[in-house]
Amino acid sequence: MQRRRRPPPPTSRLPEGCGGGGGGSEEVEVQFSAGRWGSAAAVSAAAAAATRSTEEEEERLEREHFWKIINAFRYYGTSMHERVNRTERQFRSLPANQQKLLPQFLLHLDKIRKCIDHNQEILLTIVNDCIHMFENKEYGEDGNGKIMPASTFDMDKLKSTLKQFVRDWSETGKAERDACYQPIIKEILKNFPKERWDPSKVNILVPGAGLGRLAWEIAMLGYACQGNEWSFFMLFSSNFVLNRCSEINKYKLYPWIHQFSNNRRSADQIRPIFFPDVDPHSLPPGSNFSMTAGDFQEIYSECNTWDCIATCFFIDTAHNVIDYIDTIWKILKPGGIWINLGPLLYHFENLANELSIELSYEDIKNVVLQYGFKVEVEKESVLSTYTVNDLSMMKYYYECVLFVVRKPQ
């Protein structure tokens, strides 16, 4: 996705129907906004023309990227069936006496194929609903119209997105959410208690919101909350859950069928998860909850805007984490707090042609202090997982850092 700029949101309430609340599910919409380019200064006619040309090129690239990700959703079934067919060919290449030892193997592959078809149906439902998802931007029609082969990178992203449904919107992911989200929520409640604050006037930003559960939980408590996300994979999916799902556990997915290793039982690979585990439309009446799409550093530039910024498994997505710290310092109000929980698994490490500054937590803390933040809470070994397969023979655990720092008055 190309970088997109958008002014910070107003502190007033969202237009009627854009927040959560009771009533019929068809009337409840979480507003999704795409970042807007700011107007360039008119230095000269030539400069203005060059700026327009640059912006038009950015818009073209962004539109291409939008449709490329939709194509990946549509190509999922083809890609996964090719993977299963390859497994079948390899099995059939075994000696007949070895094949006879595994009479259920091909039947299991057929079950996986049915799971693939079901996942594809859900993915098509998601993208069929996202063409007009942004209240302030349209991407036109798909000029090609054909389903094209998607890159391995995009298919890996899509498979990862399916696991995000487990983390954010299934009962299976509750333990992971409790480990990652609850420490952040507890700090919000401690710093902005309802006995002393009107939560509707406490503006909280959640960069890297993913499928939106943390931001939604904060809005459920009555705070004015906005999630920000860069990935179209996440945005398409969060739009579907937040705006089109109201019946608890109506949908199911098979997120583990892509994992052919470390399965204790064959049935573990094809077990479903159900979502959403709550009604996303059950936000309190008058809730102020929205999502923005685009680059965190470019969308949020207005100084002294936010009472709280909550980052979860986010700061290691930076090319340069100091840029994130700089943005957070600028946009926090004096007296505002930054709550962070997560590891430091830098996303751009070892990627060719990508800037990546990998700092230790010690270095990050020193930078945070030099900006002027005051540390109020610091825990260096908060154990957590990320989109874990709880029945897998292999699991990754993170010893996360949790800190709360305050920008002085």
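Heads up, the Cβ atoms here are built off N, Cα and C, so glycines get one too.
Note that this is a predicted model, so its numbers are computed, not measured.
In the three-state DSSP assignment, the secondary structure recorded for R167 (S-adenosyl-L-methionine binding site) is helix. Within the same chain, residues at least six positions away from R167 (S-adenosyl-L-methionine binding site) with a Cβ under 8 Å of its Cβ are G173, E176, R177, G210, L211, R213, Y386, T387. Per Swiss-Prot, the feature S-adenosyl-L-methionine binding site maps to Q164, R167, G208, E229, D295, F296, C312, Y324; the stated evidence is experimental evidence.
When other Cβ atoms within 10 Å of the Cβ of H347 (mutagenesis position) are tallied across all protein chains shown, the result is 11. Per Swiss-Prot, the feature carnosine binding site maps to D316, H347, Y398; the stated evidence is experimental evidence.
With a 10 A radius on its CB, F313 (mutagenesis position) counts 21 other CB atoms from all the protein chains. Record note (Swiss-Prot) on the mutagenesis of F313 to A: Impairs N-methyltransferase activity.
Non-local neighbourhood of D316 (mutagenesis position): G342, P343, L344, L345, Y346, H347, each in the same chain, at least six residues away, with C-beta under 8 Å from its C-beta. Annotation of the published mutagenesis D316 to A, E or N in Swiss-Prot: Impairs N-methyltransferase activity; the original residue is retained in the structure shown.
In this view, P343 (mutagenesis position) is surrounded by 18 other Cβ atoms within 10 Å of its Cβ, with every protein chain counted. A mutagenesis experiment is reported in Swiss-Prot for this position, P343 to A, and the note states: Impairs N-methyltransferase activity.
In the three-state DSSP classification, L345 (mutagenesis position) falls within coil. For the mutagenesis experiment L345 to A, the note given by Swiss-Prot reads: Significantly reduces N-methyltransferase activity.
H347 to A or F appears in Swiss-Prot as a mutagenesis experiment; the accompanying note says: Impairs binding to S-adenosyl-L-methionine. Significantly reduces N-methyltransferase activity.
According to DSSP, Y386 (mutagenesis position) is assigned to coil rather than to any helix or strand. Quoted from Swiss-Prot, the note on the mutagenesis of Y386 to F or W is: Reduces N-methyltransferase activity.
The Cβ of Y396 (mutagenesis position) has T385, Y386, V388 as same-chain neighbours under 8 Å, each 6 or more residues away in sequence. Under the DSSP three-state reduction, Y396 (mutagenesis position) is assigned to coil, being neither helix nor strand. Quoted from Swiss-Prot, the note on the mutagenesis of Y396 to A is: Reduces N-methyltransferase activity.
Checked against F313 (mutagenesis position) by C-alpha proximity, the binding-site residues G208, E229, F296, Y324, Y398 yield G208 as the nearest. Annotation note: C312 (S-adenosyl-L-methionine binding site) sits in a strand segment as assigned by DSSP. Minimal Cβ crowding within 10 Å, among the recorded positions C312, Y386, is found at Y386.
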